[in-house]
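Student: Okay, here's the structure, questions in a sec.
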Amino acid sequence: MDADKIVFKVNNQVVSLKPEIIVDQYEYKYPAIKDLKKPCITLGKAPDLNKAYKSVLSGMNAAKLDPDDVCSYLAAAMQFFEGTCPEDWTSYGILIARKGDRITPNSLVEIKRTDVDGNWALTGGMELTRDPTVSEHASLVGLLLSLYRLSKISGQNTGNYKTNIADRIEQIFETAPFVKIVEHHTLMTTHKMCANWSTIPNFRFLAGTYDMFFSRIEHLYSAIRVGTVVTAYEDCSGLVSFTGFIKQINLTAREAILYFFHKNFEEEIRRMFEPGQETAVPHSYFIHFRSLGLSGKSPYSSNAVGHVFNLIHFVGCYMGQVRSLNATVIAACAPHEMSVLGGYLGEEFFGKGTFERRFFRDEKELQEYEAAELTKTDVALADDGTVNSDDEDYFSGETRSPEAVYTRIMMNGGRLKRSHIRRYVSVSSNHQARPNSFAEFLNKTYSNDS
């Protein structure tokens, strides 16, 4: 008997077949660099920076920016942002810089140039006759890179959220050490004309390069990061959520995974912790792998590890976390089952902690405490099974365990308890639910059961 086949009749004829469905066609690519070559892009001929500044500023004022010219200018302007490397900087075996080296964002990557000239048109007319200062260059670079952040803000953020962000960014780039070079609201007007620029590979690459540089190098113009910070751990929401989750429940990654009682976690956990990826290395290329073009399909996104993502945010919802209530449910990754497990884990970690004395008046008190704890452990080991369960908890110190949670789930037939449902409904009904959010899912799924 083939376990994958089903048998049925059609017009009295027995049919045996294997049901096959559409599978995920994406091939996840890991970002590890194996050829010891820095990330690389190719741009047009390097421009005269003064001419390029005037052209790009003119285009910004007219809300008509040429993406090729903008990228060429941003790459050339890297020379203005020289800083000192604080430590030897290596990633994936590549030596980026030695301690004390003077470096610019260009030191992190390779930018190849062709002989093709840019347009460098004066779309908005000629306003600046003198050559720009370094602070004016820095302001223009900051405003241009902020277009990346604005284009990453999703439509789910309602009201004037994006406009308010643009206003705050403009304020940064019109105060020292920057200088005002555009009129108010120019940034938002320009953004509307290039709202999808985060999808342009070269622009995204340059945003990631600037962010990687300013995240490590102390610099007068480090505030430029306000527009590029979204490139850090981009398309890593699954891994980022897991990291936040283990900090929230105060467990190690290994301890937390022991609570993941579902077969669909197996492939995702293997995918998320593929060896050799520098996930835990500070200032690695890994942090900006998406923008630097090291992976076309991230294995760390919410879609790539959807069951893990769903579980984490159902636990977050149980604990009343706004971030989890607002997050988008991965509908194809068993949200109903994940909500059940999330309820039990939420109950396990909500309003409960493991505590012990760690600070003492003097060394004598510390030694007395340690001796008392040792005695308590010896008593627990010699336990003959006659103490009641409350004392057993006290002596063993075992207030949390995957085995206990798993047993409770099995005893309840894999269903949520009424107390879980009441908690879910309580946190979700008091929240302004966004479309397809966890709050909306919980409200629609469990509100009638409460």
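Cβ from N, Cα, C; glycine included.
Pasting the relevant annotations from Swiss-Prot:
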VARIANT   Asp117 to Glu  In strain: CVS-1991 and CVS-2006
VARIANT   Asn157 to Ser  In strain: CVS-2006
VARIANT   Thr377 to Ser  In strain: CVS-1991 and CVS-2006
VARIANT   Asn448 to Ser  In strain: CVS-2006
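Locate each feature and note its surroundings.
Tutor: In the three-state DSSP reading, Asp117 (variant position) counts as coil.
According to its DSSP assignment, Asn448 (variant position) is helical. Neighbour count (other Cβ atoms within 10 Å of the Cβ, all protein chains): 8 for Asn448 (variant position).
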Student: Fill in the CA-CA distance, Asp117 (variant position) to Asn448 (variant position), as an integer in Å.
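Tutor: Each residue's Cα considered, Asp117 (variant position) and Asn448 (variant position) end up 65 Å apart.
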Student: I'd like the Cβ neighbour count for Asp117 (variant position), meaning other Cβ atoms within 10 Å of its Cβ, all protein chains included.
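Tutor: Taking every protein chain into account, the count is 10.
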